[in-house]
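According to Swiss-Prot, the protein has these features:
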BINDING   Tyr76  AMP binding site
VARIANT   Lys642 to Asn  In strain: Canton-S
Amino acid sequence: MSKPQSDADRRKQISVRGIAEVGNVTEVKKNFNRHLHYTLVKDRNVSTLRDYYFALANTVKDNMVGRWIRTQQHYYEKDPKRVYYLSLEYYMGRSLTNTMINLGIQSECEEAMYQLGLDIENLEEMEEDAGLGNGGLGRLAACFLDSMATLGLAAYGYGIRYEYGIFAQKIKNGEQVEEPDDWLRYGNPWEKARPEFMLPVNFYGRVIDTPEGKKWVDTQRVFAMPYDNPIPGYNNNHVNTLRLWSAKSPIDFNLKFFNDGDYIQAVLDRNLAENISRVLYPNDNFFEGKELRLKQEYFMCAATLQDIIRRYKASKFGSREAVRNTFDHFPDKVAIQLNDTHPSLAIPELMRILVDEEHLTWEKAWDITVRSCAYTNHTVLPEALERWPVSLLESILPRHLQIIYHINFLHMENVKKKFPDDLDRMRRMSMVEEDGEKRINMAHLSIVGSHAVNGVAAIHSQILKDSLFHDFYEMEPQKFQNKTNGITPRRWLLLCNPGLSDLIAEKIGDEWPVHLDQLVALKKWAKDPNFQRNVARVKQENKLKLAAILEKDYGVKINPSSMFDIQVKRIHEYKRQLLNCLHIITLYNRIKKDPTANFTPRTIMIGGKAAPGYYVAKQIIKLICAVGNVVNNDPIVGDKLKVIFLENYRVTLAEKIMPAADLSEQISTAGTEASGTGNMKFQLNGALTIGTLDGANVEMAEEMGLDNIFIFGMTVDEVEALKKKGYNAYDYYNANPEVKQVIDQIQGGFFSPGNPNEFKNIADILLKYDHYYLLADYDAYIKAQDLVSKTYQNQAKWLEMSINNIASSGKFSSDRTIAEYAREIWGVEPTWEKLPAPEDQPQN
């Protein structure tokens, strides 16, 4: 098989990326050497690959800084309405290649490195992923930042600069082991510390009454130090800011110790304050009411709101004087988007500032708060909803608890007015949950304190209205909206799949990265044998590239002409990696039963992290690895079936996986996955989907037509009906000999001969405690997979479907999503106008 072209080779051909200009290449080389000498203080004799990466990153950043400053000047001069995106997670991945692409300097940088005898791909591999997120929610925030900059919105991301991001996953003896992700150990060339904007954040203390009103006193103070990260728009000279807060101990730390003479202890205790931004909580779709997590949430909200108000009050660039001294226009100038309930303390915090510090009336402050804030819900799983114990809030944020109580009191009065004598409805709609330990329901607070509430796919938004938030929908239907998620086509096609990007550009030009709906024009070539051949060639090159990575990293040799069947996402019971595993075992049993039968070879890859405390998820990983061990070492199976668990799945690995996939597994139980965005990345890169009618799969099927996707399993209504009727897994187990054999193997120790009871608990879950109806969907899943195998053998048909998938991806650009948020929630208008480049105008 021919050796795949490297991305660098491919990019030397004429492509979307344009041609490197000689003068620019010379300039890049000059700046690169300057940074090597003056920033890193190295010469070529002692420089390492990492030094070269830092020199290149700084060179690229130099190209961005003028645009960054100019963009911020532009916002101060024009004073548009600002959008503030508040999120506890930003799963950014790497920045170097994305920045070069968005600035339009990729060819120059590659050529300059080539002339200096360096391979730019080796330099790119030196960059640490910025893993400040768990999964979908954090990656969505990152895609949104890219789109907000590309659409010219005056937008600011706010979050926390975790010293340790999502843990690095190692698989040892088939088990997940977590290692800390020390992503900052070599420094981060993209960020700029801003100590001059350091802000105080208070905790604990008590509330007193004064003639001016309530006052929060005797607090413990921590400082929030901002680090600014540039977010370049695509080819429009806009550079927005992601501001991440880091916790710093105050200078006048703990006088008690000084008075006791224990100076050393006082210095050591500074660490306690700084622990707030130490580490990202590694829970995805699971609420764990920890004190430190509550502090993180408030820390981010308190620092961010001070910054928002400072910027609102300042009238022009560089002004620190308060010029706007009335808050009447605040909602006309400020939109605050809460990414899930994690930043929902922004609502009581804004009320506290307006009432206690700015001395507005409650009514005025509440009107401003509601008109400024909007809330995005990301999950319907009850265990994921944030419900903070009152005792914790009382201790850490006593004033905020009072404010929440008052918000709830007025809210209950409104409910009573609209639905008199309905005590049960009042109980259901209260922010204060009284049964068991008293808790505050943060979703209820977010709905009441926002002017807009949205789900992230049509089916999810419908479920919110029909069940999860039905009472609130009946009370204020006008608040509820849908904003189907999207992905940035810059990272998820242009960056990760240059071969396919070039094929598309040859057919429809080069505007599609900002107008993804133009991909629909590809439909006319879906049956074209030449175009099919080219799409197949690019896919094969991407598969060879991934195969080489897998061989190098996992020591597994795979058959690159097999179907690459991939499921990558957080490991969670509702995502049903276990159902995938049942299919693998079924295929294995079929091969063993009749090794000569016609069989479509598959390489099945599963990747994702399990939360460290989630025992069942870790057992599922262990089972997948154990099954892989049996399958991959069975000579009868040979090349027909391989199973690989992809260790340490992260953004950078996703960029290598998505372009190489043939089949995308999106098999959550209907009604559990809010949207999903991995499904969109696979589709955009030409993989076909096997999936349930859940999340965005529903809209993907609508866009491409049911004949271009493999849909199976129960619908939301059918799941509901089965739940009502009563689900007995044994009925399915006894009725289907294939699934019976699979479960007997799992519980009998077939995959764990050294410990026959190792996976008995998994069989127990499947047969006795299965909340996600795996056996009810098993038969439909296996039949759908059989159809997948049959279709794959007809490559002309498969490629036609693949091209139709790509052509139907337009809706799922995060640009479309953000344009909808802008117009329908934030009240701002996207613009595709370019700002002048810094060199085109005089600098002030």
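Every residue gets a Cβ built from N, Cα and C, even glycine.
Secondary structure from DSSP puts the residue listed as 'AMP binding site' in a helix. One residue stands out among the recorded positions Tyr76, Lys642 for having the most other Cβ atoms within 10 Å of its Cβ: Lys642. In the three-state DSSP reading, Lys642 (variant position) counts as strand. Cα of Tyr76 (AMP binding site) to Cα of Lys642 (variant position): a distance of 57 Å.
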